[in-house]
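Here is the structure we will look at.
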Amino acid sequence: MTSRQGRQAIAATAAMGVAVALALPTAAFAQSATQGKETATTTSSGTTYYVSSAHGDDANAGTSENAPWKSLTKVNDIASDLGPGDSVLLEYGSEFNDQYLHIKDTAGNADAPITISAYGDADEGKPVIASNGVKGSQWEQDYRANVGNHKNKGTVSTTLLLKDVSYITVSNLEITNDDADVYDPIDTWKWTDTPDSDGTKLDRSASRMDRTGVAGIAENGATMSNVTLDNLYIHDVDGNIYNKHMANGGIYFMAHYPMENTSAETDVWLREHVSRFDHVTIRNSTVKDVDRWGIAVGYTAYLNYIDANYGDGSIDDALIAKYGSTNVRIENNYVKGAGGDAITLMYCDRPVIEHNVGDSVSKHINTQDYTQPGSYGGRVAAGIWPWRCKDPVFQYNEMYNNLNAEHGNGDGQAWDADYGDGTLYQYNYSYGNSFASLMICNWYAVNTTFRYNISQNDRQGVFDLPSNGPGNHIYNNTVYVDADSQVLTKRSNSQSLFENNIFINATNTKKTETWNRGSQNGGQTYDNNMYVNYANKPTSDANAIEADDVSAVLAGAGSAPTSALKSGAEHARTGEKAAFDGYRPVAGSKAINAGKVVSDLNDYAVENDFLGNAVKGRPDLGAVESDVVSVTMASSKYETGTETDSGTGDKTKVIHVTFTDKNPVTVKELLSNVSADKGVDKAVYRVADAKSGKSADARSAESEPNMLDRLLSLLPGSDRNAKDDETKLADSEPVRDGDILRFSAEGTDETDEYTIRQRITWDWVADYEQGVADFDWKAQRRTSAGGEWTTISAYDGSWPNTVYDQYYGVGVNGTLAELSGDRKQTHGLLIDKPGDGLPTAMAWKAPESGTVMLSLKTFADKIAEPYLRQNADNAGKKVTLSLMRNDETLCSADDLSVYQKSSEQFAQCLAEHGSIDVQEGDWIRIVADAETGVKAPSLHISPVITYEDKAPAAPKQNVRYDVSYAATDAVVGTQSAVAAAFTADGGEADAPDGVAFAFKDGGDEGEASPVIDASTGAVTFTPAAGQYGATVTRTVVVTYADGSSDETTVTFRVAQSHAQRLNVLYPTVRGDAGTDLKRTPKFTLKADGAAASVPEGTTFALGANAPAGASVDMANGTVTLNSGVGGTVTVPVTVTFADDGASVSSTARFEVTAPAALGSSELETATVDGVNVVYAPFSADSPMTVAQLLAKVTAEPSGADKGVYRDGVRLEAGAELAENDVLRFSAKGSTVSDDYVVKSKTTWDWVNDFQVRVQGPIWYGQRQTEADGVWSDIADFDATYPNWMYETYYGPGVDYANHSLPTDRSAIHGLISDSPASAGGSAMAWKAPKAGTVKVSIREDEPYLRQDGSNGKALTLRLMHDDKVVCFADLTVSKQRSEEFANCVADKGEIAVEAGDWIRVTATSASGMNKPSAHISPVIAYMAASTPGPEPVPVDKSTLKATVEEALGLAESDYTDESWAALVAARDAAQTVLDDDAATAEQVETAQNALRDAIDGLEKKPVDPDPNPKPDPNPDPDPTPDPDPDPGPDTKPGDGSGNGSGTGNGSGSGNGSTGSGSDGATTGGKLTATGADVAGAAAMVALTAAAGIGLAAAARRRR
């Protein structure tokens, strides 16, 4: 199907049922016809399962209403075993809290789909599934490919997951995925200057888990089809604000690769195993208060094939059909309060999106909520729109109040044709959207049609045209613009053609509008629009219609709805509740029948208006047609225009008809190619000769066979529309120059007439119009080698020519101003882009059959055309100029290489081939093809085409007849036959006598080739075994008796083999290790995913490298696995089919759960050569105990046992670890354990340790979002380069070209960068796994700014211990090592740490810095000499904590000063013990006894007789402040000494005894006390000493 035919078909198909749709209510979430008592329809062939939260029991069978299950756990257990006709019905009124429904790897079929719905009394309300993000609802999403710059994998919580499921219908459910800590309902939402001051709660973290209400995932390399969601209520899905293309929002369908593309072999495999969607329908549903998307369908990992070459933005039909989603319909839905976009279709082929309502979306796309602008996708959201779709249709939708363009939303439009091809918006209504009505977004948005829409009070503009591509056509819309808005947004700068629109300035004062902004792709062009209440109009609109008062044009413009209906239904367009009648034209309106007959730039046929009225004949202006009949004609064949009488100035309409005396056009032929409204007559009249009183060319009856008809037409009353001096011509009469074509309306005096003008000559130069495609001439080029010719629709903004790639195109020489003058000396201009193999052409389409003469315009005293017009040394490289008829090259010239040298070859070409026989619709092209190296490929050439007065040759039989063969299905081993079919004059015909048939490639090729009967043309074919699935096509040459010939093709489609048409799938099985786990295969059709039966004779065998404990039943394919280990175990299976003996591979996947397993770990783990490893920081002189290791890991489940074994013997808690010990997690009574071999690791290297998209547990990529703010992990990872990323470019990582990091990284540097546009910084962060002293080092040549182009502003590097700065330096010069920083790290890189401390290398960019990126590669190693012994095992402090809380609850006023002071001292000492992680059991007991004694020793205070105690007569007016806790890097070193001393188990010194400044603990370690610390703690010395607590511990608590 051609693009033109396809788009016409789309428009027709999408409009089907419009009258019905408009006449019926379209509630967005209407119940079924059995309102209040709806039940699901089930199929007797399947099983129905019932679930009731109120009346069920999971011990029931679940297969009757009287014995339903209680929980969805039972459904999830059998979900993958659901098959054709099976139903799962949830009882109305049920609530399934903290539950979910995940259906995977199964299918129904066309006759018996799987059904998920409700049963019972609908008055009880839809059954509710509320997953609330619980662990079971979580799954790991992974596209297995880069998807632009977006996040491509992560954990997602989904309430209803449909994964690789076909033929399934889900209906009548309420679905939520709520987070109790998030509260932001749209019904109470409002913008506030302070976040959350309106009572909302929001998690703005970029690392927040993604959530979905319903997710559809295609992942198995096949088509997931026939999925219907109907009558769902999805709300409160509290997903991630930022992530656009994870399963994150209300409803989201997306396709993944089944495997990563890692080699040429996998690339070939992926191209033939495409995960995609077909026939997805989402209807009658409400989606409210979800993040991020409302409804989205089609995002795909296969964008890497679709977008491999954006080209000019056009999308290849075959490409999108293969890799994109097809037959997608989104209809009658209501989306309100989505955090981001309302409804988006992505990578879809011709989807239809209709009767939907969007309301108050983009709730969180603002500067207060979207606080991490570097997160994927950016702070932009539109309403209802496509991304990279082919010919999508959006119609009968309403969009209200897309939010936040004034608060940071970079979009904010109702509609957005984004990076797509052929987008059609029609019959839509937008109101109050915060930015605009329509955006056509950027370079690769091409060929958009926007027609018969209404925009009312969209706030910052109506049309947003930022750098869009060409081919965009905006016509017959009505836009109502208030005081604060405008027609074009301020950023608009690119192409669109505006025709037949009504622009209304809704203010009380005439407005001067900016009608043109920018000139990209030719900028904006206007024709035949109406401008109401404007002080100016576009200069390009020569046919502008102006009006002062809108009430004289439309019945009530501005009165359309200002909000969505609460029900979510569309507003009525007809009937008593019609909401848009204010946009109907009033009687006598200038808009009525004032439109031009538009030829849609994108070939969409015009059928009806905004209200569903048919559009015929000459249309009205604006979006709504009146019922006033238009007598104006329309024609796609004949060009019309006006002639102006030079004397009177009167204008006469003319129609240009091509005929000569010997090649006439009859009245019948003319009338068959013009049309008008229903009820309009059309006829041709001839004016009588004034002198003779006879018709202007009266002939004798003998010479004119139709004279009787003529005479009859002259009888009185024969034609009331004929004027006195006119004769109505009979159908068979040839028309003449000066005849009148007249249209007249029944019952009225309304007429419209055109004088027929003979046109037989076309002159490229004279006919050229800037910005308007000529009726017959076109500027064209090929867009692919040997491909279709396409019209160049963009025009140069400065010169009179069409343009592509900035410099190339077709037009005329001179300036735009010179177009209005005499063009006698003007040349045609033809410029092809050198070297791309895609030629450029002046193209003329023949309006009639006949013979034409092509010549070139001549110029007196000038070089004969064609020639190169620009002086340049082309070094012998040339432009080839060809004359073509359709795709046939008649002749060529290759002598165009020298400036202003006429082409003798082309002159000879025209002399020999300039007289050309054409059929109507043939293309004559003058084609330029410049080879690589031509510096100035611009040609002067000015073609003129004239019909010769020759009778058209009698058509050859190959012209009169068409012959074809129907495509025929064939089966291997069975003969199929097909006959040749002839047509002539539009109908079936017998084969003409003497016709002969033969294959073009000669004789037959044996039994596996088709055989043709030479006399009848019948073709037979018996496919051989090797031709399963083949399409066998042969070219047939048909030779007629008159010597003419034609070619056609005969095609046989051989049925596929079982291997070709079937998928063999094993749904995933989950179970415990040590038990028999079983899975039987499922067979589905590759074409649509429908369930299929197992072909007879199919056998199964284990594939290569099957794991231990696996077996397969040879006959039925059941795989059994008894695994001794946990984890994911895959069993390869080879499936062999009986029909052709072909084998296919499948895989049974088992998620084996060990009875016990590692839960979480603060230490690094890995799998090395198939063995699990845990890395622990110990060495011979820095040991680590078993207890310390076990404290850093958890078991799953939490009650499982964990221990360390050596040679099979369990070690005691105090035993020191050794290499190859085994960390084991086990369950009582099980022989299966989860084991990790212990390995020592005491050195960490940022570069060597770096892992793509892995944070922790030792190294992290972090950032601050404000100066001196809290450090947080960076959630996003660059899609191409190996680094953590925020704000698109910045963060820490390693400097390498891609994610595939090599094993040897010695030549790779660490990399850190920070955004100069925001506060804070980025960090390479290391978390200490144990206490000790570490040495930080960097490479000898580091650090330095890694990129040229620094501008003198600084990137500040710091080495930090927790929040203390150890070293810092400013990097300002590109590629110059910072000696200051390197020396500081060498001097001060030894740092005493406690377990859990942070060492960070940070980068902070100065505002406005260029290239804020440095090379630095930190290495951190424990120093053996200063590594402390084992950390103390934590002791029980619960009793002491309770006693402290008891003391805090006492009131000082009740007790004597002396006893109270003793209590305070004991309480503070006890608090110090609580705060000390190293406190021993003895210290805890001592503190507990002392505090208990102090409580027991409290003495009650006697009653104070003085009710007015006197104030302190000598208060301290200037209390001494605490010393600065962070003096910064300029502080002088101090000796770290203090004036106090302490005794007990903790001493007043630590591993590092020397600090700096007033706080010696800055670099001296956490056990160091400073002078200021000691002085401040003097009052506590005695008690802390008595309690056995060192002074350092007290000081540490105060810090």
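Here the Cβ of each residue, glycine as well, is placed from N, Cα and C on the backbone.
No substitution from the list is modelled in this structure, which keeps its original residues.
Fair warning: this is a prediction, and the values are worked out from it, not measured in the lab.
Per Swiss-Prot, active site, nucleophile is recorded for Asp418, and the stated evidence type is a curator's inference. Sequence-distant neighbours of Asp418 (active site, nucleophile) (same chain, 6+ residues apart, CB-CB distance under 8 A): Ala382, Trp385, Pro386, Trp387, Arg388, Met439, Cys441, Asn442, Ala445.
Here Swiss-Prot flags His150, Lys244, His245, Trp387, Asp411, Asp418, Cys441 as beta-D-galactosyl-(1->3)-N-acetyl-D-glucosamine binding site, drawing on experimental evidence. A coil conformation is recorded for His245 (beta-D-galactosyl-(1->3)-N-acetyl-D-glucosamine binding site) in the three-state DSSP classification, outside any helix or strand.
Asp238 (Ca(2+) binding site) is surrounded by 27 other CB atoms, counting those within 10 A of its CB over all protein chains shown. According to Swiss-Prot, the Ca(2+) binding site annotation covers Asp178, Asp179, Val182, Asp238.
Residues or ranges marked as domain 'FIVAR' in Swiss-Prot (evidence: sequence analysis): 1436-1498. Residue counts for the domain 'FIVAR' (1436-1498) under DSSP, split into helix (H, G, I), strand (E, B) and coil, are 49 helix, 1 strand, 13 coil.
Swiss-Prot documents Lys244 to Ala as a published mutagenesis change and attaches the note Greatly reduced catalytic activity toward pNP-LNB. Around Lys244 (mutagenesis position), a 10 Å sphere centred on its CB holds 27 further CB atoms from the protein chains shown.
Per Swiss-Prot, mutagenesis Trp387 to Ala is noted as: Greatly reduced catalytic activity toward pNP-LNB.
Counting only residues at least six positions away in the same chain, the Cβ atoms of Ser362, Ile365, Val380, Ala381, Ala382, Asn402, Ala405, Phe435, Met439 sit under 8 Å from the Cβ of Asp411 (mutagenesis position). Secondary structure from DSSP puts Asp411 (mutagenesis position) in coil. Asp411 to Ala or Asn appears in Swiss-Prot as a published mutagenesis result, with the remark: Greatly reduced catalytic activity toward pNP-LNB.
Note on Cys441 (mutagenesis position): other Cβ atoms within 10 Å of its Cβ, all shown chains, come to 25. As a published mutagenesis entry, Cys441 to Ala or Ser appears in Swiss-Prot alongside the note: Reduced catalytic activity toward pNP-LNB.
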Confidence summary for the domain 'FIVAR' (1436-1498), mean pLDDT rounded: 87
For beta-D-galactosyl-(1->3)-N-acetyl-D-glucosamine: widest Cα to Cα gap among His150, Lys244, His245, Trp387, Asp411, Asp418, Cys441 in Å: 19
Per DSSP, three-state class assigned to Asp238 (Ca(2+) binding site): strand
DSSP three-state assignment (helix, strand or coil) for Asp179 (Ca(2+) binding site): coil
Inter-residue C-alpha distance, His245 (beta-D-galactosyl-(1->3)-N-acetyl-D-glucosamine binding site) and Asp178 (Ca(2+) binding site) (nearest angstrom): 20
Binding-site residues compared (His150, His245) - the one with the fewest other Cβ atoms within 10 Å: His150
Distance from Lys244 (mutagenesis position) back to His150 (beta-D-galactosyl-(1->3)-N-acetyl-D-glucosamine binding site), taken between C-alpha atoms, in Å: 7
When distances run from the Cα of Lys244 (mutagenesis position) to each of the binding-site residues Asp178, Val182, Asp238, the nearest one: Asp238
For Trp387 (mutagenesis position), the number of other Cβ atoms found within 10 Å of its own Cβ: 25
